[in-house]
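Asker: As listed in Swiss-Prot for this protein:
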DOMAIN    1-143  domain 'HTH marR-type'
BINDING   Glu24, His42, His108, His112  Zn(2+) 1 binding site
MUTAGEN   Cys30 to Ala  Does not affect cellular zinc concentration
BINDING   Cys30, Glu41, Glu107  Zn(2+) 2 binding site
MUTAGEN   His42 to Ala  Strong decrease in zinc binding
MUTAGEN   His108 to Gln  Strong decrease in zinc binding. Increases cellular zinc concentration
MUTAGEN   His111 to Gln  Does not affect cellular zinc concentration
MUTAGEN   His112 to Gln  Strong decrease in zinc binding. Increases cellular zinc concentration
Amino acid sequence: MRQLAKDINAFLNEVILQAENQHEILIGHCTSEVALTNTQEHILMLLSEESLTNSELARRLNVSQAAVTKAIKSLVKEGMLETSKDSKDARVIFYQLTDLARPIAEEHHHHHEHTLLTYEQVATQFTPNEQKVIQRFLTALVGEIK
C-alpha cells in the first residue's frame, strides 16, 4: 500500500509539472505555427462556439478576469479577435473570432478530442469493474484534494 501511495504522489507531482502555467493538460503537441498560451488557445476554442464576454470566459475557464483580459488583449492585437458591444448595454463587450483564429480554435478542439480519445484507449486496458474502481478512486482523491 505504501508503494501505491508513493506512485500516486509521483503521478500527481508529474501532473503539476506538466500543468505549470497552463490552464489544462492536453496529450500531444499543437501543430499551429502561432505561439499562443494554452489559455489563449482555449479562449479561441470557446469563442468558436459563441460570442462571449470577458466575465463569461473567466467563469468558463475558472480563471480571473484579469487573466482573461491579458490573454484577450494579445489576441485582439494579433488580429484573432474582434469586439462588438451589446445592443442593450454598450459597456458590455462581446468577443468573436476572426478568420485568422478559426483554424487555431479548430486545432485546439481537435487536441481536446485526441486527449479524451487517449484516456478512453487507456481505460480499455481495464475491465468494466476495474474502471469503476478507478472512477471511485479518482472521485475520492479529488474530494480530498479540494
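The count begins at 1 with the first shown residue.
Glycine too: its Cβ is placed from the backbone N, Cα and C atoms.
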Asker: Would you mind reading off the Cα separation of His42 (mutagenesis position) from Glu107 (Zn(2+) 2 binding site), to the nearest angstrom?
Answerer: 10
Asker: Let me check the 10 A CB neighbour count of His42 (mutagenesis position). How many other CB atoms are there?
Answerer: 25
Asker: Taking the Cα atoms as reference points, how far is Glu41 (Zn(2+) 2 binding site) from His108 (mutagenesis position) in Å?
Answerer: 6
Asker: Indicate the candidate from His108, His111, His112 with the smallest number of other Cβ atoms within 10 Å of its Cβ, considering only these mutagenesis positions.
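Answerer: Counting other Cβ atoms within 10 Å of each of the mutagenesis positions His108, His111, His112, the minimum falls on His112.
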Asker: Please average pLDDT over the domain 'HTH marR-type' (1-143) for the predicted structure.
Answerer: 87
Asker: Of Glu41, Glu107, the binding-site residues given in the record, which has the fewest other CB atoms within 10 A of its CB?
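Answerer: If we count Cβ atoms within 10 Å for the binding-site residues Glu41, Glu107, the smallest count is at Glu107.
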